[in-house]
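All remarks here apply to the structure that follows.
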Amino acid sequence: MKISFVLLLTLFICSIGWSEARPTDIKCSESYQCFPVCKSRFGKTNGRCVNGFCDCF
């Protein structure tokens, strides 16, 4: 039972996709400023302001 749990947990963690975020060179101060940038560049409205720059995911 424990082996099944560990295997399931490992598969879940590996499927998260750590490299999904796409950094941009657009400066920001709030995450809402990244939504139009991400929409125009990548076609997705998911974004956040990280260290003063927009990251789209």
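Yeah, the Cβs are placed from backbone N, Cα and C, and that goes for glycine too.
Original residues throughout; no substitutions modelled.
For reference, Swiss-Prot has these:
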- Phe35 to Ala: 8.2-fold decrease in affinity to Kv11/ERG potassium channels (MUTAGEN)
- Arg41 to Ala: 70.6-fold decrease in affinity to Kv11/ERG potassium channels (MUTAGEN)
- Lys44 to Ala: 14.6-fold decrease in affinity to Kv11/ERG potassium channels (MUTAGEN)
- Arg48 to Lys: 60% loss of toxicity. No loss of activity; when associated with K-53 (MUTAGEN)
- Asp55 to Ala: 1.1-fold decrease in affinity to Kv11/ERG potassium channels (MUTAGEN)
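Within 10 Å of the C-beta of Lys44 (mutagenesis position) there are 12 other C-beta atoms, taking all protein chains into account. Note: Phe35 (mutagenesis position) has non-local neighbours Thr45, Gly47, i.e. same-chain residues 6+ apart with C-beta under 8 A of its own C-beta. Looking at Arg41, Arg48, the mutagenesis positions in this record, the fewest other C-beta atoms within 10 angstroms of the C-beta turn up around Arg41. Of all the mutagenesis positions in the list Arg41, Lys44, Arg48, the shortest Cα-Cα distance to Asp55 (mutagenesis position) is found for Arg48. According to DSSP, Arg48 (mutagenesis position) is assigned to a strand segment. In the three-state DSSP scheme, Asp55 (mutagenesis position) is classed as strand. Cβ neighbour count for Asp55 (mutagenesis position) (all protein chains, 10 Å cutoff from its Cβ): 20.
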